[in-house]
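Chemist: Just passing along the structure, written as structure tokens.
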Amino acid sequence: MGVNAVHWFRKGLRLHDNPALKECIQGADTIRCVYILDPWFAGSSNVGINRWRFLLQCLEDLDANLRKLNSRLFVIRGQPADVFPRLFKEWNITKLSIEYDSEPFGKERDAAIKKLATEAGVEVIVRISHTLYDLDKIIELNGGQPPLTYKRFQTLISKMEPLEIPVETITSEVIEKCTTPLSDDHDEKYGVPSLEELGFDTDGLSSAVWPGGETEALTRLERHLERKAWVANFERPRMNANSLLASPTGLSPYLRFGCLSCRLFYFKLTDLYKKVKKNSSPPLSLYGQLLWREFFYTAATNNPRFDKMEGNPICVQIPWDKNPEALAKWAEGRTGFPWIDAIMTQLRQEGWIHHLARHAVACFLTRGDLWISWEEGMKVFEELLLDADWSINAGSWMWLSCSSFFQQFFHCYCPVGFGRRTDPNGDYIRRYLPVLRGFPAKYIYDPWNAPEGIQKVAKCLIGVNYPKPMVNHAEASRLNIERMKQIYQQLSRYRGLGLLASVPSNPNGNGGFMGYSAENIPGCSSSGSCSQGSGILHYAHGDSQQTHLLKQGRSSMGTGLSGGKRPSQEEDTQSIGPKVQRQSTN
């Protein structure tokens, strides 16, 4: 009997740097590449039309690239546990390959499939290629616990073995001795479905701002590297109005779906840096996006409650308000704050927003204004954001809501001043909120302050054509900062440790978040609504009080707390999330 192999695509939707697929092909007589439409995407999450379209485009591109190798993609609907026993028998499978999935749900699913494969006499190949590092080795190096500060994480990876270079792309030469059995009715049986076939109404759906697939990902990577003039002097580009728009060099959705190998990106950045800097060693900060990604993957891999507040050993238990009406206004871009509403409109229309825009809307929903749980915001991002990833999405929301990682609860984004500083003319607002197009720049971020005559000229009456602000930002943010302060002081007293949480004497110093203060942001009061400060809590691993704390319900931080120095400005202003550092993706 010949060697009949199957490679199961999940993430990792590419032919370049795919070690599991490459090894699966070696020595095989037949190869079938399958994608099962269910596990995470169609099953457990509410996924919006833009994300589905991106996935289907990825699958279409993968199928097109496999066709060039006289192969095809087999798209199969169902649950993996039901599908594979049938395929093992029907195709006489002897070998199955998969890319390692570090997320708890994925590990549980894969363990079940490996058990079924073993029972059927099928060899299973698992290789790491969605992350740069073996996350278990990072945790082992840290005494069995995931590092919960980025600085500690950097220290650990600096001790790791050098990264392996990407494996060669699957080409006709690689696959030449391996055939794919195909039938005339392949498209009917195994073709990539359309959005309509999946039940989506596509009337009025605009063209994709982010086309899915490996081909597009590699094109963008080359463009991305070409415009990296910042590498020469290693300076970050300054944020401006254009930064808020989708870039033809953006990479985050492609890394999330594995259309682009993170290792390829890493080594391309390294090569470019060495070329410009004459072979000097690149700093870790060059890889900002990739390393923050690894940081959150590492924190989440052994924590099935990572996306929940309750029962999550690294998350502070905060008594958030339940307010479905306010949540809906935020999610649908009806807050009455043009900056927030424009961001949420862009997210719903295009499936992507700039990382600092993510900071603004996350702060507004949680600790800044509405005091609604980060879990609710995370679910909205999971539905709408192309690059939403279970580990990174949950980690970002915990961080931005001051529920875990770095706590900086005095730092609050002003929903008027932050946007005005970024885009003084208001072009971004006019693009996504055309109802406000007629307002002059002076009032476009706070149109409720415009005299009635100006509102009439703009053909937009506040409270009629566009909503009034749903909250008083100055009052809400001041109240919420006090709430957060009390939570951390209570936690600090309970733990018998001091808490560093005070407004610095120099409000315009460079240690503040984005360097903003109440005094230098128009539209923000100086009484705390945008004040800078430090609420940093550093973690010391190996705390024996974890179980006791969980039972007490005060906190489920899971690690010791100690007052510490502020992070460096580089660390302090890192953007967290699927798009995680300014110089890395756009």
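Glycine is no exception: its Cβ is also placed from the backbone N, Cα and C atoms.
Just the original residues are modelled here, none of the noted substitutions.
As listed in Swiss-Prot for this protein:
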- 3-132: domain 'Photolyase/cryptochrome alpha/beta' (DOMAIN)
- SER252, GLN289, HIS355, ASP387, ALA388, ASP389: FAD binding site (BINDING)
- ASP387 to Asn: Loss of binding to KL001 (MUTAGEN)
- ASN393 to Asp: Loss of binding to KL001 (MUTAGEN)
Chemist: Of the recorded positions SER252, GLN289, HIS355, ASN393, which sits closest to ASP387 (mutagenesis position) by Cα distance?
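Modeler: Closest candidate to ASP387 (mutagenesis position), judged by Cα separation, is SER252.
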Chemist: If you average pLDDT over the domain 'Photolyase/cryptochrome alpha/beta' (3-132), what do you get?
Modeler: 95
Chemist: Would you list, in sequence order, the binding-site residues among SER252, GLN289, HIS355 whose CA lies within 10 Å of the CA of ASN393 (mutagenesis position)?
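Modeler: So the list reads none.
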Chemist: Mind giving me a neighbour count for HIS355 (FAD binding site)? Other Cβ atoms within 10 Å of its Cβ, every protein chain shown.
Modeler: 23
Chemist: Neighbour count, 10 Å Cβ-Cβ cut-off, for GLN289 (FAD binding site): what number do you get?
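Modeler: Step by step: centre on the Cβ of GLN289 (FAD binding site), count other Cβ atoms within 10 Å, giving 27.
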Chemist: Hey, what's the Cβ neighbour count for ASP389 (FAD binding site) at 10 Å?
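Modeler: By my count, 26.
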Chemist: Can you see whether DSSP assigns ALA388 (FAD binding site) to helix, strand or coil?
Modeler: coil
Chemist: Within 10 angstroms of the C-beta of ASN393 (mutagenesis position), what count of other C-beta atoms is obtained when all protein chains are considered?
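Modeler: For ASN393 (mutagenesis position), the count of other Cβ atoms within 10 Å is 24.
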Chemist: With DSSP helix as H/G/I and strand as E/B, how many residues of the domain 'Photolyase/cryptochrome alpha/beta' (3-132) fall in helix, strand and coil?
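Modeler: Taking the domain 'Photolyase/cryptochrome alpha/beta' (3-132) as a whole: 59 helix, 29 strand, 42 coil.
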